[in-house]
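Swiss-Prot lists Thr210, Asp211, Gly232, Ile252, Pro253, Met254 with the feature S-adenosyl-L-methionine binding site. Annotation of the mutagenesis experiment Thr135 to Val in Swiss-Prot: Slightly increases catalytic activity. For the mutagenesis experiment Asn139 to Ala, the note given by Swiss-Prot reads: Almost abolishes catalytic activity. Where Swiss-Prot documents Arg145 to Ala as a mutagenesis experiment, the accompanying text is: Almost abolishes catalytic activity. Experimental mutagenesis at this site is recorded by Swiss-Prot as Glu234 to Ala, annotated: Strongly impairs catalytic activity. Record note (Swiss-Prot), mutagenesis Glu234 to Gln: Slightly impairs catalytic activity. The unchanged residue is displayed. For the mutagenesis result Asn262 to Ala, the note given in Swiss-Prot is Almost abolishes catalytic activity. Annotation of the published mutagenesis Asn262 to Gln in Swiss-Prot: Slightly impairs catalytic activity; the original residue is retained in the structure shown.
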Amino acid sequence: MARSRGERTPAARRITSRNARFQQWQALLGNRNKRTRAGEFLVMGVRPISLAVEHGWPVRTLLYDGQRELSKWARELLRTVRTEQIAMAPDLLMELGEKNEAPPEVVAVVEMPADDLDRIPVREDFLGVLFDRPTSPGNIGSIIRSADALGAHGLIVAGHAADVYDPKSVRSSTGSLFSLPAVRVPSPGEVMDWVEARRAAGTPIVLVGTDEHGDCDVFDFDFTQPTLLLIGNETAGLSNAWRTLCDYTVSIPMAGSASSLNAANAATAILYEAVRQRISGRTATTP
């Protein structure tokens, strides 16, 4: 939230030791349960923090280096974002920054949104991605980044999975986490209730799974229709439950000796084909 003109910036607190507050923030880096209980996670970097603010994510606390001259961006951030501000010793910030070569200038403590499928907008041109039981938070972040870049409307992370708000996922998304709704859902049933409700409301979403023995090649499928693309676990692929629920399955033609693509790369390739079809107006033949 930006301050109104003339409103004074609250005096910042200082933390120079590994006190209880610091330990709470440190736990957000590596403890999923504590992130979930606290309902918050850490964000660092100019673009991710700027996008979090731009898209209205509540920033609970801004931690900044109290012993260096801050950049113009950091000064403006501290001036305009109305929240708790704490000056930190640089060695403490470095620990929160996962001990990179240099401490981050600013770390934001950001509130998690509710895991509500209604956060994902559904229109007649709907294009969404479901990632089934991913084990790599980096892959989650990479798919969020690709889905955002290619105009998808949201990501569903299904089943027992890595955490959307793991630091590796947040970092891999390069800020796209804050512009693309990403929702964690425990079971296929909850997703299908949402899909069926959208179908009943007039948006005939089709579920398209990925499989090396798909019904057709990705280039021959009609992605101009409302589509939820299902990407399987990095090792096991789609679960039997999701395979059964698919309306169609598609495969990516492979050359050379590679047998498959990384899950994030596969999602990106298929999303690109979907967008290409939609831009060109091409309608392929759905089996």
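Note that Cβ sites are derived from N, Cα and C of the backbone, with glycine treated the same way.
Don't look for the substitutions in this one, it keeps the originals.
In the structure shown, the C-beta of Gly232 has more C-beta neighbours within 10 angstroms than that of any other entry among the binding-site residues Gly232, Pro253.
Within the same chain, residues at least six positions away from Glu234 (mutagenesis position) with a Cβ under 8 Å of its Cβ are Pro134, Thr135, Ser136, Asn139, Asn262, Ala263. DSSP assigns Pro253 (S-adenosyl-L-methionine binding site) to coil in the three-state reduction, outside any helix or strand. The number of other Cβ atoms within 10 Å of the Cβ belonging to Thr135 (mutagenesis position), over all protein chains shown, comes to 14. For Asn139 (mutagenesis position), the Cβ neighbour count at a 10 Å cut-off comes to 23, with all displayed protein chains included. For Pro253 (S-adenosyl-L-methionine binding site) paired with Arg145 (mutagenesis position), the C-alpha to C-alpha distance reads 23 Å.
In the three-state DSSP assignment, the secondary structure recorded for Arg145 (mutagenesis position) is helix. Taking all protein chains in view, 19 other C-beta atoms sit within 10 angstroms of the C-beta of Arg145 (mutagenesis position).
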